[in-house]
Amino acid sequence: MTQSLEFDQTFGFIAKVLQMIGYPSCLAPYPTTFASRLKSSAGFVVCFLMLTYCVFGQIINIGLLMMGHRQTDQVVEEVAIQVSSTGFCIIGLAKMYSLSYNRAILSWLIADFRVKWNAGELTDKDRSIRDGTLRPTVAITTVAALGNIIMVSAFNFQPVVEMIYGRVVTGEWVKLFPYVIWFPFNSTHGAIYYLVYLFEVYSGVIVAVGNVGFNCIFCLLTSHLSMQLKLLCSWIEDMVEVEDEKGVQSKKKLYRIVRYHQDLIRGRNALQSMFSTTLFLNFSASSVLMCMQLYLITTAGITLMVKFTLFMLCILMEIFILCYYGEEILANSSSIAAGAFNSNWYQSKVSQQNPRFGKNLIPIIQQGQRPMVLTAWKFWPITIRTFSAILQTSWSYFTLLKTVMH
């Protein structure tokens, strides 16, 4: 028999991943004082400032490229590479800011879901629904986190491979960096080179962990909400008991269901408040980033093609997973109205003893007919249809860019 899943196991891995960039454990209580919050987030603040400088340095470098102050034979390709890297860093910066700014909301959501997870009245059927929903999500978020770590490792250590290859072929060391960032000093001089290289390597880790940490937190929270919606639908369908001739137990279940449904609506509103703006930026930028990657894949050599393809796949996986879990909330909230109607309230003695029982179901049915939809800044519903729209937009941008360049 499979061991029951513990609540802390659902967030445990991603909490440890986020601690790599100094983010306090999302499973820990929210600090009550400003001093304690600042102390627990000191490492995260340092990482945020490091990534902020990387964005600043890359923007300056793009400006130098476009003004012709940097010598290169392929200006368009270099600018595309820089824009892709800078865009990804800006998204990571926005997600890190969102995690920090909304830490109180995150703590409240996790505490609320923990109480519901450990509720004593859950049956074996309820626990089966609970574990069956969350186990795949934990596995998916783990794979997504590892995939992003592999991607950033490829970016971080590709220059090392190129330098070794150049040494073997030409007999000379040519100092390279993972990313092209402007510094107000000679970054290739002596020991400074190694310090700058380490700075860029860790900055790559910061942006990857910031991105995937935000995404995984979103997926886990939405999966918890989807699971609660599945439980609610199951309770609604089993609400009416045939043996309950006076309808006492059925009425108690109905009142519990109404309160539970209201709690889930508040949870959905908290998720919307926490993720809406950042996901709008993410979806908007991803269309441009995927366009850039498609262009670079068609123009780059074999070595760079592998790197750009890996980057492209990570972006695709990220957007698909976000939209998939948004779709899950839409689908499970839509089933509530059908569950209320299928509870057989009209065939039982409950409706005969208490004619108002059926009328009390009307608000649940009406609310269920307005499904919960998470949106990216009230512009994009977070659904599979939006994922398809982003792909179509990216392809349109790519074909336009190819036409202009040729």
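Placed from the backbone N, Cα and C atoms, the Cβ positions cover glycine too.
Original residues only.
Here Swiss-Prot describes Leu5 to Ile as a natural variant; the accompanying note says: In allele C, allele D, allele E, allele F and allele G. Among the natural variants in Swiss-Prot, Asp8 to Glu has the note: In allele C, allele D and allele G. The residue drawn here is the original one. Natural sequence variation is annotated in Swiss-Prot for Leu27 to Ile, with the remark: In allele E. Quoted from Swiss-Prot, the note attached to the natural variant Ala35 to Thr states: In allele F. For the natural variant Ala42 to Ser, the note given in Swiss-Prot is In allele B. While the structure shown retains the original residue, Swiss-Prot records the natural variant Ala104 to Thr with this note: In allele G. Here the residue is the original one, while Swiss-Prot reports the natural variant Asp124 to Glu with the comment In allele D, allele E and allele G. Swiss-Prot documents Gly166 to Ser as a naturally occurring variant and attaches the note In allele C. Under its natural variant annotations, Swiss-Prot gives Gly339 to Arg the following note: In allele F.
Overlay of Swiss-Prot feature records on the structure.
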| residue | record | CB count, 10 Å |
| --- | --- | --- |
| Leu5 | variant position | 17 |
| Asp8 | variant position | 13 |
| Leu27 | variant position | 15 |
| Ala35 | variant position | 9 |
| Ala42 | variant position | 11 |
| Ala104 | variant position | 12 |
| Asp124 | variant position | 8 |
| Gly166 | variant position | 14 |
| Gly339 | variant position | 22 |
C-alpha spacing of Ala104 (variant position) relative to Ala42 (variant position), in angstrom: 17
Rounded Cα-Cα span from Asp8 (variant position) to Leu27 (variant position), Å: 7
Of the variant positions listed as Leu5, Asp8, Ala35, the one whose CA lies nearest the CA of Gly166 (variant position): Asp8
Spatial neighbour of Ala35 (variant position) that is closest, considering only the variant positions Leu5, Asp124, Gly339 and their CA atoms: Leu5
Between Asp124 (variant position) and Leu5 (variant position): CA-CA distance (Å): 13
Assigned conformation of Ala35 (variant position) - DSSP reduced to three states: helix
Cα separation, Asp124 (variant position) to Asp8 (variant position) (Å, whole number): 20
Length of the line joining the Cα atoms of Asp124 (variant position) and Ala104 (variant position), in Å: 32
Alpha-carbon distance [Ala104 (variant position); Gly339 (variant position)] in Å: 34
Assigned element (helix, strand, coil) containing Leu27 (variant position), judged by DSSP: coil
